[in-house]
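Below is one structure; the comments refer to it alone.
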Amino acid sequence: MVSWGRGKDAYYLYISREQEEDDDDSLSFYSSQKDTEDEFCGCLFPDPEIPGSSSSSGCSSSSTELYDLAAAHAALISRQQQILSQAIPIIPEHQLAAVAAHHQHHQQLHPSVQYQLVAAATHHNHHQPQAAQPHYSAVVPRSDVIQQPPHFALHHHLQNLVQQQQQQQAHHHHQQLVGEMALVSHTHPAAVGSTTCYEKNQQKQQQVQQIPTQPQVAHVSSNAILAAAQPFYPPPVQDSQPDRPIGYGAFGVVWSVTDPRSGKRVALKKMPNVFQNLASCKRVFREIKMLSSFRHDNVLSLLDILQPANPSFFQELYVLTELMQSDLHKIIVSPQALTPDHVKVFVYQILRGLKYLHTANILHRDIKPGNLLVNSNCILKICDFGLARTWDQRDRLNMTHEVVTQYYRAPELLMGARRYTGAVDIWSVGCIFAELLQRKILFQAAGPIEQLQMIIDLLGTPSQEAMKYACEGAKNHVLRAGLRAPDTQRLYKIASPDDKNHEAVDLLQKLLHFDPDKRISVEEALQHRYLEEGRLRFHSCMCSCCYTKPNMPSRLFAQDLDPRHESPFDPKWEKDMSRLSMFELREKMYQFVMDRPALYGVALCINPQSAAYKNFASSSVAQASELPPSPQAW
């Protein structure tokens, strides 16, 4: 059994011989994980599944403890060789022979697995094999690529190969005992006339790859909402934690459930009434297309999409994503102490994820603390792309201004602008920055007009040039109120109470510039001096793009610390989608879902026998009365 623990100096990998089945969840120290109580894990969040603890979208406001960034940074400098940023599934040495035999026929193996094979061969050339209790080979660190393929499927594939060879050997031994002349070939099992164990297992594996049109529940407890659509090997140990709702919004309901294929806790988002109208259909199609393309430390990625059993009943969508332990809103309102180091690391990660989105030609349009998921290691991920849309940076297209939660809405949106850019997301980051510094919402107004007035009270009356995208009614309202000077003293009080941190004041002013054309860009904000320490801490011990190899004197940093999206969305895609009817969009969405390969090669389905199924089926999105107020109709 493999698990991560954290000591005073580094992360450590625990290897137990009690269980040989690898769990990919325990090999990632920055993803959602169920933390056990041991002497190395003293700065973690409470378990998200225990009542009263924080979760990714729950309602609890209990105290949480964050990772000590300063201690981690100092520890990494002193003992960098002990840091393992990621590990691959470990193969017992007594099973490496099966992998080597398979390697003769399939030349393409993971480089780290080949490393183990070479190491094992070298070991056996110098030492005689001993019939002792099997031990595990050394852990090989990951490569320097951010987007790593999941190792879970590879490990289970190797387990299947090992089991196949064991079955062949047992069958061969049985044939010798009964005196039969036929021998089972390890390399050509099909040469045997009768059906061998190898062939039976091959047939079983082929059946697993075939996804039936009518899924049947398999390998699932009666309490689990998710079930595998077909049998698979090996059946994981069922998680005893109950499935439960953890949040809901205008476009979906999120539950914390167990993936029956891995035993890992994941977030299941239910999107009902997808085809209620054309706007809803476009919004859902945008969201799943975006989530499918994300591969970034600071952006929530899609794990799987449940395939509909029948296209005639394709009315709602079920999406699996990572499960995080809390969000930034719960941290801000909790009694947890936030140091300047925490603020710098959080703001840096928000901007880092936002750069990834903007370079993909995506506007999030709802950046707020509740949509910024955080785990106990202070890894932050941007989530909830229900209001996001693609955007042509060279052309200002007419878009709705009914976006962004009011407290974090940019002044151009409050003033009815129909043409806007990624500057609306930058304004939201500025509001969150101030909220982290003073532990309260910066502009907390009862309505949009009061919200605009609070902004003017702080920043002063804008010029005509700064209001060039606003509608005439909003301009007249601002001008009738008279001229107001900016409250510079209050800005300094928010960003620098001790009157020493002038860099924080400078960044806050640039993020909260009234004129969207003069507001700082995400690339410029990432290069601001205030965030230099946050960048250093993040890439010293938290990111997946930089790492430390054994016997290396220093940490290896990625060439691009703030990567761009690899394949930006073509602005024409949004225009082409606007020309389609709802029937055509439904067909495209169905084809997209069906063409996407299932995670681990095994499809999932909803289990109607689950004890929580009735509550899950009846769960609905937020009602109109629960939603924030609409923008002012100027």
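Here the Cβ of each residue, glycine as well, is placed from N, Cα and C on the backbone.
The domain 'Protein kinase' feature in Swiss-Prot is assigned to 240-531; the stated evidence is sequence analysis.
Its own atom aside, the Cβ of Gly252 (ATP binding site) has 24 Cβ atoms within 10 angstroms in the protein chains shown. Secondary structure at Gly252 (ATP binding site), taken from DSSP and collapsed to helix, strand or coil, is coil. For Ile246, Gly247, Tyr248, Gly249, Ala250, Phe251, Gly252, Val253, Val254, Lys269, the entry in Swiss-Prot reads ATP binding site.
A mutagenesis experiment is reported in Swiss-Prot for this position, Leu357 to Ser, and the note states: In t1512; intestine cells absent but have an excess of pharyngeal cells, symmetrical localization of pop-1 and symmetrical T-cell division. Taking the Cβ of Leu357 (mutagenesis position) as reference, residues of its chain lying under 8 Å away and at least six apart in sequence are, in sequence order, Val299, Leu363, His364, Ile382, Ala388, Asp425, His565.
Around Asp366 (active site, proton acceptor), the same-chain residues at least 6 positions away in sequence with a Cβ under 8 Å from its Cβ are Asp384, Gly386, Leu387, Ala388, Val403, Val404, Thr405. According to Swiss-Prot, the feature active site, proton acceptor maps to Asp366, an assignment based on sequence analysis.
Annotation of the published mutagenesis Thr400 to Ala in Swiss-Prot: No detectable kinase activity; the original residue is retained in the structure shown.
Experimental mutagenesis is annotated in Swiss-Prot for Glu402 to Lys, with the remark: In t1534; reduced body-wall muscle.
According to DSSP, Cys541 (mutagenesis position) sits within a helical segment. For the mutagenesis experiment Cys541 to Tyr, the note given by Swiss-Prot reads: In or131; loss of pop-1 asymmetry and protruding vulva phenotype and defects in gonadal migration and development.
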- request: Give me the Cα-Cα distance between Tyr248 (ATP binding site) and Cys541 (mutagenesis position), rounded to a whole Å.
  value: 33
- line: Taking every residue in the domain 'Protein kinase' (240-531), the average pLDDT works out to 91
Query: When the number of other CB atoms within 10 A of each residue's CB is tallied over all shown chains, which of the recorded positions Val254, Cys541 has the maximum?
result: Cys541
Field: Lowest local Cβ density (other Cβ within 10 Å) among binding-site residues: Ile246, Tyr248
entry: Tyr248
Query: For Leu357 (mutagenesis position), what is the secondary structure state per DSSP, taken as helix, strand or coil?
result: helix
Statement: Students should find that the Cα atoms of Ile246 (ATP binding site) and Cys541 (mutagenesis position) sit apart, in Å rounded to an integer, by 30
Statement: Expressed in Å to no decimal places, the gap between the Cα atoms of Gly252 (ATP binding site) and Cys541 (mutagenesis position) is 34
